[in-house]
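Trainee: Quoted from Swiss-Prot, the note attached to the mutagenesis of ILE4 to Ala or Asp states: Complete loss of PlyC holoenzyme formation. Under the heading of mutagenesis, Swiss-Prot lists TYR29 to His and annotates it as follows: 190-fold decrease in enzymatic activity of PlyC holoenzyme. Annotation of the mutagenesis experiment GLU37 to Asp in Swiss-Prot: No effect on enzymatic activity of PlyC holoenzyme. Among the mutagenesis entries in Swiss-Prot is GLU37 to Ala, Gly, His, Asn, Pro or Val, noted as: Complete loss of enzymatic activity of PlyC holoenzyme. One entry in Swiss-Prot concerns the mutagenesis experiment GLN47 to Ala. Its note says: No effect on catalytic activity of PlyC holoenzyme. Annotation of the published mutagenesis LYS60 to His in Swiss-Prot: Complete loss of enzymatic activity of PlyC holoenzyme; the original residue is retained in the structure shown. Experimental mutagenesis at this site is recorded by Swiss-Prot as LYS60 to Glu, annotated: 90% loss of cell-wall binding and enzymatic activity of PlyC holoenzyme. Among the mutagenesis experiments that Swiss-Prot reports, ARG67 to Glu is described with the note: Complete loss cell-wall binding and of enzymatic activity of PlyC holoenzyme. Under mutagenesis, Swiss-Prot gives ARG67 to Lys with this note: 3790-fold decrease in enzymatic activity of PlyC holoenzyme.
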Amino acid sequence: MSKINVNVENVSGVQGFLFHTDGKESYGYRAFINGVEIGIKDIETVQGFQQIIPSINISKSDVEAIRKAMKK
């Protein structure tokens, strides 16, 4: 089995980030696994990344806002 390297920075130095799309509300997170960008839409996954990588540093108020938007 190959090792999975979960991180918030890929080889080109572009960091993962929370994002919001105006118009139709859209919240999520972008991160990198083995240098490949992935988009994450589920808040539980975002929280999982937060537990694995504390430097993601998502505030509780942001988590609540994301949760609210995803229930729409």
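Each residue, glycine too, has its Cβ placed from N, Cα and C.
Nope, none of those substitutions made it into this model, it's the original residues.
Can you walk me through where each of these features ends up in the structure?
Mentor: In three-state terms derived from DSSP, GLN47 (mutagenesis position) belongs to a helical segment.
Secondary structure from DSSP puts LYS60 (mutagenesis position) in a helix.
Take the CB of LYS60 (mutagenesis position) and look out to 10 A: across all protein chains shown you find 7 other CB atoms.
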Trainee: To the nearest whole angstrom, what is the C-alpha distance linking GLN47 (mutagenesis position) and LYS60 (mutagenesis position)?
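Mentor: Spelling it out, the Cα of GLN47 (mutagenesis position) and the Cα of LYS60 (mutagenesis position) are 10 Å apart.
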